[in-house]
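Peer 1: Below is one structure. I have some questions about it.
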Amino acid sequence: MEISPADSLSISGAAASEVVSEPSVSSSSSSSSPNQASPNPFSNMDPAVSTATGSRYVDDDEDEEDVCRICRNPGDADNPLRYPCACSGSIKFVHQDCLLQWLNHSNARQCEVCKHPFSFSPVYADNAPSRLPFQEFVVGIAMKACHVLQFFLRLSFVLSVWLLTIPFITFWIWRLAFVRTFGEAQRLFLSHISTTVILTDCLHGFLLSASIVFIFLGATSLRDYFRHLRELGGQEERDDDVDRNGARAARRPAGQANRNLAGEGNGEDAGDQGAAVGQIARRNPENVLARLDIQAARLEAQVEQMFDGLDDADGAEDVPFDELVGMQGPVFHLVENAFTVLASNMIFLGVVIFVPFTLGRIILYHVSWLFAAARGPAVAASLHLTDTGLSLENITLKSALTAVSNLTSEGQGNGLLGQLTEMMKVNGSELNGANNTLSVATDLLKGSTVGASKLSDITTLAVGYMFIVFLVFLYLGIIALIRYAKGEPLTVGRFYGIASIVEAVPSLLRQFLAAMRHLMTMIKVAFLLVIELGVFPLMCGWWLDVCTVRMFGKTMSHRVQFLSISPLASSLVHWVVGIMYMLQISIFVSLLRGVLRPGVLYFLRDPADPNYNPFRDLIDDPVHKHARRVLLSVAVYGSLIVMLVFLPVKLAIRMAPSIFPLDISVSDPFTEIPADMLLFQICIPFIIEHFRLRTTIKSLLRCWFTGVGWALGLTDFLLPRPEDNIGQDNGNGEPGRQNRAQVLQVGGPDRAMAALPVADDPNRSRLRAGNVNTGEEYEDDDEQSDSDRYNFVVRIILLLLVAWVTLLLFNSALIVVPVSLGRALFSAIPILPITHGIKCNDLYAFVIGTYAFWTTISGARYAIEHVKSKRTSVLLNQIWKWCGIVFKSSVLLAIWVFIIPVLIGLLFELLVIVPMRVPVDESPVFLLYQDWALGLIFLKIWTRLVMLDHMLPIVDDSWRAKFERVREDGFSRLQGLWVLREIVFPIVMKLLTALCVPYVLARGVFPMLGYPLVVNSAVYRFAWIGCLSVSLFCFCAKRCHVWFRNLHNSIRDDRYLIGRRLHNFGEAALANQNQNQSSEDAGDGVLIGREGDVDNGLRLRRAIQQEA
């Protein structure tokens, strides 16, 4: 028998362990018998034999056989090893069966190490045809149709069970639980036989079933929570017992400890003493309580183990969701699960609703019967006497009233008798009312049992629950009395359930209070969010509308009328305007923080502060603090709107009254659709991307603060200094420059007053640091500090005043200048032939004016910088270069923005709008600007769909690669010829083909057939729809051909496929695998290849640019 190296190592290790375990024996035996076998099996061999044997083992180790990376077994003829990926070493080879099992388990299709996809090819039977016979194909289609039909029938059955049957029965169980008689149930059922009511009952039943499920989940969670509390409590008690026992043992005298040891040494005495102690322990009430607690704990542990065992069994079974709902597996399982759910719902509703309601009905019935039986005779007698007295009084009053009426009929109605008549009439009416009331009360008392049965369902249910609670306490009291009669003491802790309840009451109270606190916190946070994000922006929007209403030529009556007609739209518009203004203020404050010295705006909250958490402030701060903050925000924002919006608008109206009121209406067809899209999708993103507004505004703010701060002597206070930062970092800054603008870091409102510049006076610092002898120097110092503080406040006020005047002029100019310039440029657009004299819109005028003004300023600044640096030749080269870029980009942009959208809009109008709206005997009128607007929308949607990562049937991946290349090139490196050849020209040709081919067929070919003019007009009208139908038919035929071929391959695989063959790394796949691929897959491969070529071109171009 050969011994492998591992076996030899194990043997030698075992022998070594034996030697170590018995050192004396092994040493003696080795010394006495030297010829005894040593642990090494080669130790007693001849050296030559030993050398040969060792070399043979080394050769076997080197020529180790290849094994599978999964099962670690070698390959054989039936199951050879393969190397399907680029891995090497011990994980190179694998069995095909092992790999298939692992792939089915991990749902992977590639190697986890080298990420190489595994390649398989189908293996068919020997008699498998390349094309199925017609009969087999029809049989396969019939089997596939049967499977699909079976799936849909199973799906409809499952949905009807879980969404219709179970909810309907559950809801009717709920209804029948409140029914008092069989007749009432019959009337209730007959009144709910309609489709609408049945569907409504199904919906209510579904909600009820979901509520029951959530209640079960909540009960389970509470059970686990209380179990966890008991475990923690038991652990704490055990720790306390251990601590007490340790302390008692530490305090125990040494003699008692010795006696205990002696008692342990004497077995008989210890046994007698243990018996006596056991009798005493059994008589101790605390030990009896502990024994009952142990028994209760054992019982609860058994119950919990039973439920946990069921949970473990459920977890071990791991039933899939499809099988659980009944989509897979036998139908009997679906019926069983449905009946289980129905039974659980029925039991829950029976225990929670039916039993308490029935008990409440029984109790109320007997209580009303006892009440009627006890008070019936007395009440009847009193009612009889009262009825008799009222009848006599009524007769008397009627007689007196008749007599008085006869007396007053002779013309004395205005005297005393007339007044007496009126009084008697009133008394008679009151008497009749009292008689009626008494009769009603009599009827109620007589039918008290019926009235008791007509109480509300909630009252009856509450009475039933109170009776159940009474029965529970009565049972516990009887059990306590019985045990007390047997001589057991009455302790609350005797009953494990009561002990648990008593122990859990403080915890439940704390949890309830915590839940209520969390609930109130949530209500407070929700209320504050509604105020700060809903009401406050709405108020800002309305205040902005009030301050700018004259700019648009409107009055507040128009706004109120719009609010009354459409309150939701009006509120939404004003809220959006208010929230945009608040965002603008926040952005401006963030720009100020980036320019000013840190600490200047300490009184404003910084959203970028890592320690600032607005939600934490909402939770922690009290309500009165939030109310004060909201009122302060209202005052601040209201004042800012007046100073920065209302006054600039009034100044702009005074400066240029001819341009007001502004017209931003969207009723014009030109601006009805594309206005918001051009403004928010094209213009504003282009401005943000290319004009760098944030950098420009920060530079302007820095220049303004530098100039105004120098004029007011506040430069060191307002702006940060780089040398101060460097000095602080290095620790060796100039002390004079550091002390020149010291800012005392104090908190609260005093920080602004304390941030005063300190003069370069070393004596002042010595006076503050040292001990002074006279009080006059203190007074001079205080007077100087007061003077500096006063001057600082005055300069800050002047700074704010100058800032407000600057913003006032800037906002007025921002309204007047772009609108005037934009109107002048926009007036040239109606001259174009496609516009048909559209009127000017001030939204477009403002955007065009802003573009023109910004372009002029940027070009002038760029030219001035090059002229100052004496680089006129470079400037001319840049001008020439940018003129070429602008011309090239303008041509491409004009084709993309104007020509292509017009073609798309015309095609859409000829396909959809003209056949639907224009009669056959009329000629359509095309509005090109409307077609351009529609085409621009469709072009935008198509480009967004192309740039999405998801695969769509109407989107080609090659277009995504082309658009990404254009995005990578940018505006300055755009390759015009490539864009024209690869993007613009294919789109234009396809659109022209779609427009011209139907026109040629309808106007040139079809009239040659000799049909009447009406028929030719109808053909022309529906020519584009007909061509579209033919194109869709061809596309559907191609897709159906691919689908039938895939269906044929699937049927052939089901019938003749016997397995799959795993290919080795680098081995070519079988030819029939490529033949079985669909044309769509081939097209996808071509597209992927093109995209890869484009990506390679992008990488090569970037590398060349980096080298250059």
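Using the three backbone atoms N, Cα and C, a Cβ is placed for every residue, glycine included.
Pulled from Swiss-Prot, these are the listed features:
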type    : residues                     : note
BINDING : Cys68, Cys71, His95, Cys98   : Zn(2+) 1 binding site
BINDING : Cys85, Cys87, Cys111, Cys114 : Zn(2+) 2 binding site
MUTAGEN : Cys114 to Tyr                : In cer9-1; Semiglossy shoots
MUTAGEN : Gly218 to Arg                : In sud1-1; No visible phenotype except glossy shoots, but is able to suppress the dry2 phenotype
MUTAGEN : Arg244 to Lys                : In sud1-3; Able to suppress the dry2 phenotype
MUTAGEN : Gly360 to Glu                : In sud1-2; Able to suppress the dry2 phenotype
Peer 1: Go through the recorded positions Cys68, His95, Gly218, Gly360 and tell me which ones have a CA within 10 A of the CA of Cys114 (mutagenesis position).
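Peer 2: Correct set: empty; none qualify.
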Peer 1: Do you know offhand how many angstrom separate Cys68 (Zn(2+) 1 binding site) and Gly218 (mutagenesis position) by C-alpha?
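Peer 2: Checking the Cα atoms of Cys68 (Zn(2+) 1 binding site) and Gly218 (mutagenesis position) gives a distance of 50 Å.
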Peer 1: Just name the winner among Cys68, Cys85 (the binding-site residues) by count of other CB atoms within 10 A of its CB.
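Peer 2: Highest number of other Cβ atoms within 10 Å: Cys85.
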Peer 1: According to DSSP, does Cys68 (Zn(2+) 1 binding site) fall in a helix, a strand, or coil?
Peer 2: coil
Peer 1: What is the separation, in Å, between the Cα atoms of Cys85 (Zn(2+) 2 binding site) and Cys71 (Zn(2+) 1 binding site)?
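Peer 2: Just about 17 Å between their Cα atoms.
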Peer 1: For Zn(2+) 1, what surrounds Cys68, Cys71, His95, Cys98 with a Cβ no more than 8 Å from their Cβ centroid?
Peer 2: Arg69, Ile70, Arg72, Asn73, Asn79, Leu81, Val94, Asp97, Leu99
Peer 1: When you measure from the Cβ of His95 (Zn(2+) 1 binding site), which residues in the chain that are at least 6 apart have a Cβ under 8 Å away?
Peer 2: Cys68, Ile70, Cys71, Asn73, Gly75, Asn79, Leu81, Arg82
Peer 1: What is the separation, in Å, between the Cα atoms of Cys111 (Zn(2+) 2 binding site) and Cys98 (Zn(2+) 1 binding site)?
Peer 2: 13
Peer 1: Cys71 (Zn(2+) 1 binding site) has how many other Cβ neighbours within 10 Å of its own Cβ?
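Peer 2: 13, counting other Cβ atoms within 10 Å of Cys71 (Zn(2+) 1 binding site).
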Peer 1: In the same chain, outside Cys85, Cys87, Cys111, Cys114, whose C-beta lies within 8 angstroms of the Cβ mean position for the Zn(2+) 2 site?
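Peer 2: My list of surrounding residues reads Pro84, Ala86, Ile91, Gln110, Glu112, Val113, Lys115, His116, Phe1065.
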Peer 1: Of these recorded positions, Cys87, Cys111, Cys114, which scores lowest on Cβ atoms within 10 Å?
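Peer 2: Comparing Cβ neighbour counts within 10 Å for the recorded positions Cys87, Cys111, Cys114 gives Cys114.
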Peer 1: Give me the CA-CA distance between Cys98 (Zn(2+) 1 binding site) and Cys87 (Zn(2+) 2 binding site), in Å, as a whole number.
Peer 2: 16
